[in-house]
Amino acid sequence: MSEALKILNNIRTLRAQARECTLETLEEMLEKLEVVVNERREEESAAAAEVEERTRKLQQYREMLIADGIDPNELLNSLAAVKSGTKAKRAQRPAKYSYVDENGETKTWTGQGRTPAVIKKAMDEQGKSLDDFLIKQ
């Protein structure tokens, strides 16, 4: 809370500050404060009316579903099942390169991600290119 609001919220401090103002100034401040309070009340009542209207509409739709013989929980479950099943998995990329690691095992690499250390070392030290590791089809 800012210092100005702390002053307005404390009656003793407010009285002390009010002694330094004229009555006309205090009345002008009171009018402005009343305007602000009324605006806030209107905003809050409008928000409450929106919530009430939304709740009324939801209840109306629920009653329509029940009248048509549809259980609202069944509808939600079917929507959740459709939503969770929509994410399609993409196919795994085929291997593009083949190499022999330090243990003598033949391994493959798709060409995506970090270059395997064995391939990188061969390219740097032995002057090989990626084409040397291509899988021949």
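Cβ from N, Cα, C; glycine included.
Unsubstituted: the structure retains its original residues.
One mutagenesis experiment named in Swiss-Prot is ARG12 to Cys, and its note says Derepression of proV and bgl expression, normal DNA-binding, normal oligomerization. Here ARG12 (mutagenesis position) comes close to no residue that lies at least six apart in sequence on the same chain with a C-beta under 8 angstroms from its C-beta.
Look at ARG15 (mutagenesis position): DSSP puts it in a helix. The annotation that Swiss-Prot gives for the mutagenesis experiment ARG15 to His reads: Derepression of proV and bgl expression. Fragments 1-46 and 1-64 fold incorrectly but still bind Hha.
Under the heading of mutagenesis, Swiss-Prot lists ARG15 to Cys and annotates it as follows: Derepression of proV and bgl expression. Less than 8 angstroms from the CB of ARG15 (mutagenesis position) sits no same-chain residue that is six or more residues away.
Residue density at GLN17 (mutagenesis position): 13 other Cβ atoms are found within 10 A of its Cβ, drawing on all protein chains shown. What Swiss-Prot says about the mutagenesis result for GLN17 to Pro is this: Abolishes oligomerization of N-terminal fragment 1-89.
Look at LEU26 (mutagenesis position): DSSP puts it in a helix. The Cβ of LEU26 (mutagenesis position) has ALA18 as same-chain neighbours under 8 Å, each 6 or more residues away in sequence. Among the mutagenesis entries in Swiss-Prot is LEU26 to Pro, noted as: Partial loss of repressor function.
Remark: LEU30 (mutagenesis position) has no non-local neighbours by Cβ distance under 8 Å and separation of at least 6 in sequence. Among the mutagenesis entries in Swiss-Prot is LEU30 to Pro, noted as: Derepression of proV and bgl expression, does not dimerize, anomalous protein mobility on gels. Protein localizes to nucleoid but no longer forms discreet compact clusters.
For LYS32 (mutagenesis position), no same-chain residue lying six or more positions away in sequence has a CB closer than 8 A to its CB. The note that Swiss-Prot attaches to the published mutagenesis LYS32 to Gln is: Loss of Hha binding by fragment 1-64, protein folding is unaffected.
Under mutagenesis, Swiss-Prot gives ARG54 to Cys with this note: Derepression of proV and bgl expression. DSSP assigns ARG54 (mutagenesis position) to a helix.
The Cβ neighbour count for ARG90 (mutagenesis position), using a 10 Å radius and every protein chain shown, is 5. Here Swiss-Prot describes ARG90 to Cys or His as a published mutagenesis experiment; the accompanying note says: Derepression of proV expression.
Counting every protein chain shown, the number of other Cβ atoms lying within 10 Å of the Cβ of ALA91 (mutagenesis position) is 6. Record note (Swiss-Prot), mutagenesis ALA91 to Thr: Derepression of proV expression. The unchanged residue is displayed.
Quoting Swiss-Prot on the mutagenesis of ARG93 to Cys: Derepression of proV expression. ARG93 (mutagenesis position) has a Cβ environment of 9 other Cβ atoms inside 10 Å.
Swiss-Prot gives this note for the published mutagenesis THR110 to Ala: Partial loss of repressor function. The number of other CB atoms found within 10 A of the CB of THR110 (mutagenesis position), across every protein chain shown, is 11. DSSP assigns THR110 (mutagenesis position) to coil in the three-state reduction, outside any helix or strand.
Quoted from Swiss-Prot, the note on the mutagenesis of PRO116 to Ser is: Partial loss of repressor function. Protein localizes to nucleoid but forms about 20-fold fewer localization points. Other Cβ atoms within 10 Å of the Cβ of PRO116 (mutagenesis position) number 16 in total over all chains.
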Cα-to-Cα gap, PRO116 (mutagenesis position) vs GLN17 (mutagenesis position), nearest whole Å: 75
Mapped onto three states, the DSSP assignment of LYS32 (mutagenesis position) reads helix
Cα-nearest neighbour of GLN17 (mutagenesis position) within the listed mutagenesis positions, ARG54, ARG90, ALA91, ARG93: ARG54
Once the chains shown are all counted, how many other Cβ atoms turn up within 10 Å of the Cβ of ARG54 (mutagenesis position)? 10
Sorry to bug you, but what's the C-alpha spacing from ALA91 (mutagenesis position) to ARG54 (mutagenesis position), rounded to the closest Å? 44
